[in-house]
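S.K.: Swiss-Prot lists these features:
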MUTAGEN   Glu167 to Ala  Loss of interaction with neutrophils
MUTAGEN   Lys170 to Ala  Loss of interaction with neutrophils
MUTAGEN   Gln173 to Ala  Loss of interaction with neutrophils
Amino acid sequence: MFKKYDSKNSIVLKSILSLGIIYGGTFGIYPKADASTQNSSSVQDKQLQKVEEVPNNSEKALVKKLYDRYSKDTINGKSNKSRNWVYSERPLNENQVRIHLEGTYTVAGRVYTPKRNITLNKEVVTLKELDHIIRFAHISYGLYMGEHLPKGNIVINTKDGGKYTLESHKELQKDRENVKINTADIKNVTFKLVKSVNDIEQV
């Protein structure tokens with residue numbers, strides 16, 4: 001269902017070009033120059049390609065761990081077999097609720113507002129289940145793709161003003177997994193996430 005977990009230089013450069021992101025100057029045609037100027041330009045070109053520091057091994061391992069966990073399309077007997085965990089405009093059944101995920105991804109100063117929602121049965125679920133389903137929906141748009149940890153939070157908002165915050169850079173805490181939430185009481189899910197430009201393939 002998902003792309004193999006990988007981050008190749010060609011994908012990185014393609015992603016940068018597709019987003020129109022430029023670091024340290026603008027792309028253009030260099031004027032004719034002597035050898036010393038050409039060498040200087042070559043160094044600048046290499047610097048432009050290195051848009052961020054290479055992530056350390058521990059960060060890469062954590063991103064992979066998060067991807068491996070949240071990319072699974074099943075959790076406690078619930079599954080995405082009917083594609084209810086990704087965007088849908090299908091009419092709802094009487095026992096279903098559609099929860100809208102509203103927010104932004106910020107990439108190198110550019111803000112994206114992807115359109116998404118999830119469709120759940122009206123029932124009491126655990127925070128572990130809800131956390132998994134919501135992050136699964138975000139992975140379908142690129143969360144945890146690449147080698148850098150995202151920054152920012154995902155917030156589950158209830159109709160009575162309650163909030164449950166999910167920190168995108170780490171797993172849900174064990175002591176919160178069994179918190180019970182009625183899906184019919186959820187108002188929406190909001191998010192404000194910042195992704196590494198190196199890891200963006202789709203938003």
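First residue shown is number 1, and so on along the chain.
Placed from the backbone N, Cα and C atoms, the Cβ positions cover glycine too.
Every position carries its original residue.
Could you tell me the structural context for the features on the list?
M.R.: A strand conformation is recorded for Glu167 (mutagenesis position) in the three-state DSSP classification.
Taking Cβ-Cβ distances under 8 Å and a sequence gap of 6 or more within the same chain, the neighbours of Lys170 (mutagenesis position) are Leu62, Leu66.
DSSP classifies Gln173 (mutagenesis position) as coil under the three-state reduction.
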S.K.: Rounded to the nearest Å, what's the C-alpha distance separating Gln173 (mutagenesis position) and Glu167 (mutagenesis position)? Just drop the number here, would you?
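M.R.: Taking the Cα atoms only, Gln173 (mutagenesis position) lies 10 Å from Glu167 (mutagenesis position).
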S.K.: Counting across all protein chains present, how many other Cβ atoms fall within 10 Å of the Cβ of Glu167 (mutagenesis position)?
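M.R.: There are 13 of them.
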